[in-house]
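Annotated features, as they stand in Swiss-Prot:
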| type | residues | note |
| --- | --- | --- |
| DOMAIN | 56-116 | domain 'Chromo' |
| MUTAGEN | Ser516 to Ala | Abolishes CoA-binding. No effect on transcriptional repressor activity |
Amino acid sequence: MGIGNSQPNSQEAQLCTLPEKAEQPTDDNTCQQNNVVPATVSEPDQASPAIQDAETQVESIVDKRKNKKGKTEYLVRWKGYDSEDDTWEPEQHLVNCEEYIHDFNRRHNERQKEGSLARASRASPSNARKQISRSTHSTLSKTNSKALVVGKDHESKSSQLLAASQKFRKNPAPSLANRKNMDLAKSGIKILVPKSPVKGRTSVDGFQGESPEKLDPVDQGAEDTVAPEVTAEKPTGALLGPGAERARMGSRPRIHPLVPQVSGPVTAAMATGLAVNGKGTSPFMDALAANGTVTIQTSVTGVTAGKRKFIDDRRDQPFDKRLRFSVRQTESAYRYRDIVVRKQDGFTHILLSTKSSENNSLNPEVMKEVQSALSTAAADDSKLVLLSAVGSVFCCGLDFIYFIRRLTDDRKRESTKMADAIRNFVNTFIQFKKPIIVAVNGPAIGLGASILPLCDVVWANEKAWFQTPYTTFGQSPDGCSTVMFPKIMGGASANEMLFSGRKLTAQEACGKGLVSQVFWPGTFTQEVMVRIKELASCNPVVLEESKALVRCNMKMELEQANERECEVLKKIWGSAQGMDSMLKYLQRKIDEF
């Protein structure tokens, strides 16, 4: 690209000079190729006759920039020339090329919008509000392109708008306090934030809990932080408010810590000494009545870590914290305290995530919530139910801490209440007409393992294991295990599990028929969801009738077995020997802890 060797004698000759490789035109239909207007031009703001006819020679506008004086220049692609001959032309030289300028500005804005959408799709939840500044910048750029009019006065206005846009883009993101005061409706950003079911609870580090000293990682997140799956969920069915749902399941809002801590250590004499006092209770029961309970690892040997820890111990595990937070935030149809219910396409997903007990153990409150969720799933359009758990433990059976705490008042009455709760809980599984699929992600102990044969399909993680150490607990079997275990694995293996508490690995449980299939831990969730969606695509009538045919001869037998087991449990728990065995078990847990 070069300039002719002869010096032009007029302004018109200078503006119409073409590249050397092209033949010198005889008319004045071309524009200059120099990057700047020659110094010999006396009136730079007045376009020459050749430039006024430049529309017939301009092919397209390729780019634009600001020169040192702050004026806009456009990179022009000339007809009949390639990209090497593109020239930067001042805006005032393109008076008759407004169509090309508007077309370039339109394409430029579309590219900016596409880039913003691509960045927004890759952004994390914490970066959602950064789209506010991008959206505002895009709005200013759009206004700038519309306000661009050829002329000196309009050029100065466009320069001011572009400068303001660049200044806004360079500013750092607003602080968290300022973000909350911004009007998101004006910026075009729509953020769906689910509200917490319990109001008036404090928020520390983005989580709501009972107190800053012991903060539960599973509690609801702050309302200004949203997981990516929130906008993807579409709630179906009737939405129940916090008060109505709480009244329906018989629970009350939790304001104070549920489990007070004993200030001093619990000695062996407190647990083993069963000499009753004037009230008919042991010193250990007096301590429980006075202080509430003690911090005890409630799972059997083999569960090395509970699902809940102090938040300081979880600082180095951000992924697990996000997972728990995400599960709590994406519940779409119903809200509970100890479980999470998600209404999916064709099925209902129930996750154990207990707040009132350790390691997803079962107490009457948890059982009532599971029964309520199953009743709702039985009445809506769900084809099946998926039962799983949050954390590394599936279920640790009965919550003995909850039970012993209430035995101090009236042993016989509390034993009856606990037995009735188990009876109703197990009968709900027996009488449920739709298929129940269980995804066992970790250890299943006691009642958590006994209910598995009452379900239809059981998929297990490779790391899961199964144990029913009823003699260690000081109680008799429950959950219809006295009938279903011998049917599934034979009398010898069933007795070994029920009497001596043999622990089965996932592969052993699959070989004995307790588990349908075992998956690798890394792909467990994906494998389960693929198969669940396949089942959910089937005809619901076929699924329900198929289960009825399989279970028709067992329903009455299971209900009678459940009744017998609960009567025996009531008898054992109401006796002094039963309480003695339970206290010894808890003492061993204290020593192990």
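Even glycines carry a Cβ here, placed using N, Cα and C.
Original residues fill every noted site, and no substitution is shown.
Counting Cβ atoms from all protein chains shown, Ser516 (mutagenesis position) has 17 others lying within 10 Å of its own Cβ. With helix defined as DSSP H, G or I and strand as E or B, the domain 'Chromo' (56-116) counts 29 helix, 20 strand, 12 coil.
The average per-residue pLDDT of the prediction over the domain 'Chromo' (56-116) is 82, rounded to a whole number.
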